[in-house]
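The annotation alpha,alpha-trehalose binding site is assigned in Swiss-Prot to N45, E46, Q79, D100, N154, Y198, W279, Y281, G354, R424 on the grounds of experimental evidence. Here Swiss-Prot describes N45 to A as a published mutagenesis experiment; the accompanying note says: About 3-fold increase in constant dissociation (Kd) value of trehalose compared to wild-type. For the published mutagenesis N45 to T, Swiss-Prot gives the following note: Increased trehalose-binding; when associated with D-46. While the structure shown retains the original residue, Swiss-Prot records the mutagenesis experiment E46 to D with this note: Increased trehalose-binding; when associated with T-45. In Swiss-Prot, a published mutagenesis experiment is listed as E46 to A, annotated About 3-fold increase in constant dissociation (Kd) value of trehalose compared to wild-type. Per Swiss-Prot, mutagenesis Q79 to A is noted as: About 10-fold increase in constant dissociation (Kd) value of trehalose compared to wild-type. Quoted from Swiss-Prot, the note attached to the mutagenesis of D100 to A states: Structurally unstable. Among the mutagenesis entries in Swiss-Prot is W279 to A, noted as: Loss of trehalose-binding. Looking at Swiss-Prot, the entry for mutagenesis of L355 to A says: About 13-fold increase in constant dissociation (Kd) value of trehalose compared to wild-type.
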Amino acid sequence: MDGRQVVRARRWCATAAVALMTASTVAACGSDSGEIVISYYTPANEAATFTAVAQRCNAELGGRFRIEQRSLPREADAQRLQLARRLTGNDRSLDVMALDVVWTAEFAEAGWALPLSEDPAGLAEADATTNTLPGPLETAKWNGELYAAPITTNTQLLWYRADLMDEPPATWDEMLSEAARLHAQGGPSWIAVQGKQYEGLVVWFNTLLESAGGQVLSDDGQRVTLTDTPEHRAATVKALEIIKAVATAPGADPSITQTDENTARLALEQGRAALEVNWPYVLPSLLENAIKGGVGFLPLNENPALRGSINDVGTFAPTDEQFDLALNASKEVFGFARYPGVRPDEPARVTLGGLNLAVASTTRHKAEAFEAVRCLRNEENQRLTSIEGGLPAVRTSLYDDPQFQAKYPQYEIIRDQLINAAVRPATPVYQAMSTRMSATLAPISQIDPERTADELAEQVQQAIDGKGLIP
């Protein structure tokens, strides 16, 4: 998302927070009047956004039922655990769930999420598949059937110091060459990545693997495909070679084995990295910190026209004119581009993130829950979620909307990458598999591509078979 989005989101969410507190206050008594209340569980991080969208739907529903946002923890693992406990405990108050895109298979296989084909109105499948980007839609499927409908999505981009290079690198080989050139000149030479033992490392590996022509599992999620054919093995080894090369390159970040999204963002802002792969929030973060004087190569704090753009709580809250001024100034030293590819002249297949809406199998109000999902992700609410809330849209048509385009300077890249996206392996045991993969990949500086390829295949197979202890 761009800086103007974040600004609008902050202004808007301050108002929406009042609505959120109101919703929490009435939660205990909502059903006492006999009205139907559809619970809507979402991550706490975006509670204000999803509360405001729910209230818009309530205004449209005319009192037939009410959607009530309820917050899950901020961390994905804790969200999953809370939902799993509620579902295994047959919590009948659980209706609509915002699921991380990697949970679809697990929740479907466990019988926790209803297939969209069970919508009594018969509208859920058509709504999910119409005007929805193919990448996000793929994450909502298990065994060829839809169990959820996408509501938000995300994709990583390449961020780079435009004042240090003529053009952004198009491949990882070019990334390494550019970093080597900068190191030889004594300039910033880090490639900022997500290299510590966690899910972000699995995302990086999966993007490289799919971009090299490989994949972790077969499409049905039953067979490990990391080393099963010479072509697949070559793709796995190539992905591992890139990770190892980035970690051990001359002038590389000495703490690269402990890096995540936040350290990557700061490495570029603080002038130590010249190249970074990360999510779209990088741009608004850079502009805000530059206004505060924290970005040495972009001293926006020295521009008198930008005075007053930091509000009383210390966040970037510019006028539209101030935002345009800051954005245009940043273009002289900072840029964004497509995520670097593995093969020359072939675009990367970037692993996507986001949330899907699923109806819980424990719901007592199936028809209303499916109707709530349709309303929460309709085009107007997608516009609000994206432009005001700062969460990338899944509705294809919004990317052709001039208002949307004005708020997302990266919209073309985001759209193109979402159309040709990589998804993380679809399997009910994804959590165990991901944990094993990150443990095998770490520390990335010690990867032996051929040996690590075999170890990865073995660990993924053990996860599929449900054998052994998770590292």
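Each Cβ is built from the backbone N, Cα and C atoms, and glycine gets one as well.
Residue environment of W279 (mutagenesis position) contains 18 other Cβ atoms, counted within 10 Å of its Cβ in all protein chains.
Comparing C-alpha positions, W279 (mutagenesis position) sits nearest to N154 among the recorded positions N45, E46, Q79, N154.
Sequence-distant contacts of Q79 (mutagenesis position), defined by Cβ-Cβ distance under 8 angstroms and a gap of at least six in the same chain, are P43, L72, P73, D100. Here the CA atom of E46 (mutagenesis position) lies 12 Å from the CA atom of G354 (alpha,alpha-trehalose binding site). Every protein chain considered, the tally of other Cβ atoms within 10 Å of the Cβ of G354 (alpha,alpha-trehalose binding site) stands at 25. Within 10 Å of the Cβ of E46 (mutagenesis position) there are 22 other Cβ atoms, across all protein chains. Between the CA atoms of N45 (mutagenesis position) and L355 (mutagenesis position) there is a gap of 13 Å, rounded to the nearest whole number.
By neighbour count, meaning other C-beta atoms within 10 Å, the densest spot among the recorded positions N45, N154 is N154. Counting only the Cα atoms, the space from E46 (mutagenesis position) to L355 (mutagenesis position) is about 11 angstrom. Neighbour list (L355 (mutagenesis position), Cβ cut-off 8 Å, at least 6 residues apart, same chain): T42, P43, A98, L99, D100, V101, P150, I151, T152. Residue environment of D100 (mutagenesis position) contains 21 other Cβ atoms, counted within 10 Å of its Cβ in all protein chains.
For the recorded site, W279 (mutagenesis position), the DSSP three-state label reads coil.
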